[in-house]
Amino acid sequence: MVPEAPAPFEEPLPPEATDQWQDRALCAQTDPEAFFPEKGGSTREAKKICMGCEVRHECLEYALAHDERFGIWGGLSERERRRLKRGII
């Protein structure tokens, strides 16, 4: 029987490497109803929050990659994201 080799020492990853972008999003600290308004409701407050968010670009990339059809993601509405995908914006 051959003894097992000791496991190599692994340095822990820095916190920012293990954080999900969603954990750093300003919307995670806000009422979600602002980001999913009723039809015809205002999106102004949600978009204002997004504009000051450090992960806005990651959020928008996620929404586009996952075809999110509802709510404000990365500062854009569903309609604005559709236009962006079609190259209109």
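Each Cβ is built from the backbone N, Cα and C atoms, and glycine gets one as well.
According to Swiss-Prot, the [4Fe-4S] cluster binding site annotation covers Cys27, Cys50, Cys53, Cys59. All protein chains considered, the CB of Cys50 ([4Fe-4S] cluster binding site) has 22 other CB atoms within 10 Å. The DSSP secondary structure for Cys50 ([4Fe-4S] cluster binding site) is helix.
According to Swiss-Prot, the feature domain '4Fe-4S Wbl-type' maps to 26-83.
Sequence-distant neighbours of Cys27 (mutagenesis position): residues of the same chain at least 6 apart with a C-beta under 8 Å from its C-beta are Ala34, Phe35, Ala46, Ile49, Cys50, Cys53, Cys59. According to Swiss-Prot, the experimentally introduced change Cys27 to Ala is described as follows: Retains chaperone activity; when associated with A-50, A-53 and A-59.
According to DSSP, Ser42 (mutagenesis position) sits in a coil region rather than a helix or strand. Among the mutagenesis entries in Swiss-Prot is Ser42 to Ala, noted as: Considerable loss of chaperone activity.
What Swiss-Prot says about the mutagenesis result for Cys53 to Ala is this: Retains chaperone activity; when associated with A-27, A-50 and A-59. For Cys53 (mutagenesis position), the count of additional Cβ atoms within 10 Å of its Cβ stands at 19 [all protein chains shown].
According to Swiss-Prot, the experimentally introduced change Cys59 to Ala is described as follows: Retains chaperone activity; when associated with A-27, A-50 and A-53. DSSP assigns Cys59 (mutagenesis position) to a helical segment in the three-state reduction.
The local packing around Cys59 (mutagenesis position), expressed as other Cβ atoms within 10 Å of its Cβ over all shown chains, amounts to 22. Neighbours of Ser42 (mutagenesis position), defined as other CB atoms within 10 A of its CB across all chains, total 10. Close to the recorded [4Fe-4S] cluster site, the chain also has Ala25, Leu26, Ile49, Val55, Arg56, Ile72, Trp73, Gly74, Gly75: residues not among Cys27, Cys50, Cys53, Cys59 whose Cβ is within 8 Å of the site's Cβ mean position.
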